[in-house]
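Swiss-Prot has this to say about the protein:
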VARIANT   Leu15 to Met  In strain: RC-HL
VARIANT   Leu56 to Ile  In strain: RC-HL
VARIANT   Asp60 to Tyr  In strain: RC-HL
VARIANT   Phe81 to Pro  In strain: Ni-CE
VARIANT   Asn226 to His  In strain: Ni-CE
Amino acid sequence: MSKIFVNPSAIRAGLADLEMAEETVDLINRNIEDNQAHLQGEPIEVDSLPEDMSRLHLDDGKLPDLGRMSKAGEGRHQEDFQMDEGEDPSLLFQSYLDNVGVQIVRQMRSGERFLKIWSQTVEEIISYVTVNFPNPSGRSSEDKSTQTTSQEPKKETTSTPSQRKSQSLKSRTMAQTASGPPSLEWSATNEEDDLSVEAEIAHQIAESFSKKYKFPSRSSGIFLYNFEQLKMNLDDIVKEAKNVPGVTRLAHDGSKLPLRCVLGWVALANSKKFQLLVEANKLNKIMQDDLNRYASC
């Protein structure tokens, strides 16, 4: 009678797949519960209504003036987008960035790619900075902090194309610096196509291609993941890894790369399975800590 031998690695792989399947089912159940929360019949507290709801009133015999309401709405929109002269611009900007961060997390949880979200967010921040932090020519850097409260009359000047280009570059740099994570380095080295840098990144990734790294899961636990599970070519992984802030500079210096951070970045942008399993907030903190630790070495 013949005996059937089962490879232990196949058993471990099957158990890992079962664990991932259970976590996926838990995630789907939580999403269903969240989407049906409005059907549970929970009462609405009057105190929790938005502030504008208290201004609404009903008239029995008069129809609302639609023209007046549209003008009021436009004025309200402009007030929300532009800063009041008496308010601190730094506090408003910080509040705006907090809202941007919340929006990024929501979009990432919905399955959108991080790079697409980030490019759109940068453009929005640039628009915000351009409107609320004007940079008129002829001002010194010392009185930039008082430019929002100054009452001096504006002088009409004809700006040259080179001046407009420099101002747009300054606003873009300001937005990237202010909106990016605090310790991430936005440098030109990340955009260099240096073959030696790509070779160094590919070499370090290839050495740890099958090594499994720990990542936080949505079920308040951890799961293991490696580069091999991405099902991507090494060239594509290297191309995506060069977008991680600071990685190109570390590779150029021959330093050790934060491979767990690189794997999390690439997987979050290319693997739907990884997006379903990972806890985005904890992952961002882990990636930031890895970058800080390797950059300080």
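The chain as shown is numbered from 1 upward.
Using the three backbone atoms N, Cα and C, a Cβ is placed for every residue, glycine included.
The separation of Leu15 (variant position) from Asn226 (variant position), Cα to Cα, is 16 Å. The variant positions considered are Leu15, Asn226; of these, Leu15 has the fewest other C-beta atoms within 10 angstroms of its C-beta. Secondary structure at Asn226 (variant position), taken from DSSP and collapsed to helix, strand or coil, is coil.
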